[in-house]
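Below: the structure, in structure tokens.
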Amino acid sequence: MAMASLYRRSLPSPPAIDFSSAEGKLIFNEALQKGTMEGFFRLISYFQTQSEPAYCGLASLSVVLNALSIDPGRKWKGPWRWFDESMLDCCEPLEVVKEKGISFGKVVCLAHCSGAKVEAFRTSQSTIDDFRKFVVKCTSSENCHMISTYHRGVFKQTGTGHFSPIGGYNAERDMALILDVARFKYPPHWVPLKLLWEAMDSIDQSTGKRRGFMLISRPHREPGLLYTLSCKDESWIEIAKYLKEDVPRLVSSQHVDSVEKIISVVFKSLPSNFNQFIRWVAEIRITEDSNQNLSAEEKSRLKLKQLVLKEVHETELFKHINKFLSTVGYEDSLTYAAAKACCQGAEILSGSPSKEFCCRETCVKCIKGPDDSEGTVVTGVVVRDGNEQKVDLLVPSTQTECECGPEATYPAGNDVFTALLLALPPQTWSGIKDQALMHEMKQLISMASLPTLLQEEVLHLRRQLQLLKRCQENKEEDDLAAPAY
């Protein structure tokens, strides 16, 4: 039987007051005069409707991240880097969110993973007076925004748990403005703050924990430039377990007498699909949408990526890893890696799963930047359902000296493996029985020995690794704090 269709819902008023009503406008004007609508204009500029009935958490976070001008570091569609619900999948698969919705802890995890600074509180960890102070703080600033998760029933609305940004506050009336992302259902509306607290102070049946609110602001550092961890592939749980449990056990239980032996033990037991877990961040663009030259912005980002890559190559750990991999006949193919990246790029640009694509051919070429500097571009011909699309992949490279002269080197398994080992917590190596070797290994991965840009890259990976570890252990609902480095 076909489901009956619905066109919006009537907003129960009271207790809510429609933002666009005469009274709603008056409340807005009063709050504007008092300075507690400062965050509203940023939020309303990026306000969106959730694209799926259960995407309220993803839509709310997307609105806030874009309002804060946080760069996602990867493209959404065409040439544009932009947060969209479809990109918020590092802590919970989109298929699961689409079917079941998302919990408070998982949205907090997503905000951390997306590079934001987050302070999150359940009502059991705060008071209504503290909540009111936080609302005033966020609504009085353009640099901090709040997302609330609450039960609709308290407002006599249909539905249960919901997420939405808080867009303003009227102190005289003690009312908060909810920018409801389910705009197909209810418009933005004012509610008494005490009632909002009551709606948050309810139990989420899926977790058994109280709901709450989070304050989101720009980070002190931007997300990673060259590397990122991903849980899009189901194998990430196996890989995270290997890194967290198996590596410390392997290096403590087996006889290791050199750094190369440690690398050998870790590498030879590494799950074969580890490259689905840690990836280099590729710059993708549709060929026909771009000219043949690098833009100033593309050149700037590529230059930073190349600097990070150069710093990885200059670490002592990379030299050990490169030496070991050369003895086992490990080889990397730029065209193979690029073909995979082109398929993933086509997935992002089209919104279709990458398994529906195949890369028929690739072509490596050099193109000019604004100041005649060169960049490497791999053009891939991606095929889906018989239709072809050309995708450009901008590849960072560094120059290395060999017997025949300067040679370009690109992101490959050796530097990715180096970044992964640098991201592991220092205590990973504490079980090495040879004290001198343990000290040497800890020196190799010490943050103090790394240049500033690479330090930030490694800190980003460590942060992601800790967040994914929380998800793997189902602790994201218990631990809402930012990861400790």
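In case you wondered, yes, glycine gets a Cβ from its N, Cα and C as well.
As the structure is a computational prediction, the values presented were derived from the model and not from experiment.
Marked as domain 'Peptidase C83' by Swiss-Prot: 1-221.
Quoting Swiss-Prot on the mutagenesis of Y7 to A: No effect. For Y7 (mutagenesis position), no same-chain residue lying six or more positions away in sequence has a CB closer than 8 A to its CB.
Among the mutagenesis entries in Swiss-Prot is S21 to A, noted as: No effect. Classification of S21 (mutagenesis position) by DSSP places it in coil, neither helical nor stranded. Of all the Cβ atoms in the protein chains shown, 15 others lie within 10 Å of the Cβ of S21 (mutagenesis position).
Other Cβ atoms within 10 Å of the Cβ of C56 (mutagenesis position) number 26 in total over all chains. One mutagenesis experiment named in Swiss-Prot is C56 to S or A, and its note says Loss of function.
Annotation source Swiss-Prot lists active site at C56 (among others).
Annotation of the mutagenesis experiment A59 to V in Swiss-Prot: In cad1-4; loss of function. For A59 (mutagenesis position), other Cβ atoms within 10 Å of its Cβ number 24. Secondary structure at A59 (mutagenesis position), as computed by DSSP, is helix.
According to Swiss-Prot, the mutagenesis experiment D71 to A carries the annotation: Decreased activity. Around the Cβ of D71 (mutagenesis position), the number of neighbouring Cβ atoms within 10 Å comes to 13.
D84 (mutagenesis position) is surrounded by 19 other CB atoms, counting those within 10 A of its CB over all protein chains shown. Looking at Swiss-Prot, you'll find the mutagenesis D84 to A noted as follows: No effect.
Recorded in Swiss-Prot as a mutagenesis result, D89 to A carries the remark: Slightly decreased activity. Mapped onto three states, the DSSP output places D89 (mutagenesis position) in coil. The Cβ of D89 (mutagenesis position) has 18 neighbouring Cβ atoms from other residues within 10 Å, across all protein chains displayed.
According to Swiss-Prot, the mutagenesis experiment C91 to Y carries the following note: In cad1-1; loss of function. Other C-beta atoms found within 10 angstroms of the C-beta of C91 (mutagenesis position) number 24, with every protein chain shown included.
Reduced to three states, the DSSP call for H162 (active site) is strand. For H162 (active site), the Cβ neighbour count at a 10 Å cut-off comes to 25, with all displayed protein chains included. Among the features that Swiss-Prot reports, active site is placed at H162 (among others).
Under DSSP, D174 (mutagenesis position) is assigned to coil, being neither helix nor strand in the three-state scheme. Among the mutagenesis entries in Swiss-Prot is D174 to A, noted as: Decreased activity.
Around the Cβ of D180 (active site), the same chain contributes H162, S164, Y186, P187, P188, H189, each under 8 angstroms and 6 or more positions distant in sequence. Under the heading active site, Swiss-Prot lists D180 (among others).
The mutagenesis experiment W190 to C is recorded by Swiss-Prot, whose note states: In cad1-3; loss of function. There are 27 other Cβ atoms within 10 Å of the Cβ belonging to W190 (mutagenesis position). According to DSSP, W190 (mutagenesis position) sits within a strand segment.
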Residue among mutagenesis positions D71, D84, C91 with Cα closest to the Cα of C56 (mutagenesis position): D84
Candidate nearest D71 (mutagenesis position) in space, where candidates are the mutagenesis positions S21, D84, D89, D174, W190 and distance is Cα-Cα: D84
Length of the line joining the Cα atoms of C91 (mutagenesis position) and D174 (mutagenesis position), in Å: 35
Distance [Cα-Cα, Å, rounded] between W190 (mutagenesis position) and D84 (mutagenesis position): 26
